[in-house]
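Visitor: First the structure, then my questions, so here it is.
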Amino acid sequence: MGVEEHKKEAPKTFKFGVITVSDKGAKGEREDKSGPLIIEELSKLGEHVYYKIVPDDKIEVLIALFEAIKSGADVVVTTGGTGITRRDITIESIKPLFDKELSFGEVFRAKSYEEVGYATVLTRATAGIIRGQERIVVVFSLPGSVNAVKTGLEIIKSEVFHILKHARE
């Protein structure tokens, strides 16, 4: 069966949560523009069930992820904390939970290269599947910049239903 046939058999909607990882955002010192953009765009495809801004702290990121999952999210998108500074801990927090890692990061970096050139080596955007006993959740981790989020959303919106179909098999 080809990609188009798989997409026809894919779910038609999903529930999603958004987590913004930002020290300044969590303190109210910086407006979160990326989280609301994700909510706006994914609301065209699914139901928004969770949103939270957390500091760059592993425990806070994990608590928010588990809250999003408990809220019924089939898909969780994080934004922020994917760079290479000491405070960028989103990937280290979430990636160990993945049962399967997707090639999202490679595609994201290829698309980003078209926009920012070699600076794309600074991103560690990733995605993966977390399998529970009764539920499966797809997690995408995007950089915090609005332009990077737009790039990530282009990929997510194109493949999220296809990913959900296969993840649930």
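Positions of Cβ are set from backbone N, Cα and C atoms, glycine also.
What Swiss-Prot shows for this protein is this:
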MUTAGEN   Asp32 to Ala  10-fold reduction of activity
MUTAGEN   Asp56 to Ala  Complete loss of activity
MUTAGEN   Asp57 to Glu  No effect on activity
MUTAGEN   Ser112 to Ala  Little effect on activity
Visitor: Asp32, Asp56, Asp57: which of these mutagenesis positions has the sparsest Cβ neighbourhood within 10 Å?
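Guide: If we count Cβ atoms within 10 Å for the mutagenesis positions Asp32, Asp56, Asp57, the smallest count is at Asp57.
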Visitor: Tell me which of the mutagenesis positions Asp32, Asp56, Asp57 ends up closest to Ser112 (mutagenesis position) in space, Cα to Cα.
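Guide: So, spelling it out, the nearest of the mutagenesis positions is Asp32.
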Visitor: So for Ser112 (mutagenesis position), how many other CB atoms are inside 10 Å of its CB?
Guide: 21
Visitor: How many whole Å apart are the CA atoms of Asp57 (mutagenesis position) and Asp32 (mutagenesis position)?
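Guide: The Cα atom of Asp57 (mutagenesis position) is 17 Å away from the Cα atom of Asp32 (mutagenesis position).
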Visitor: Give me the CA-CA distance between Asp56 (mutagenesis position) and Asp32 (mutagenesis position), in Å, as a whole number.
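Guide: That separation, Cα to Cα, works out to 14 Å.
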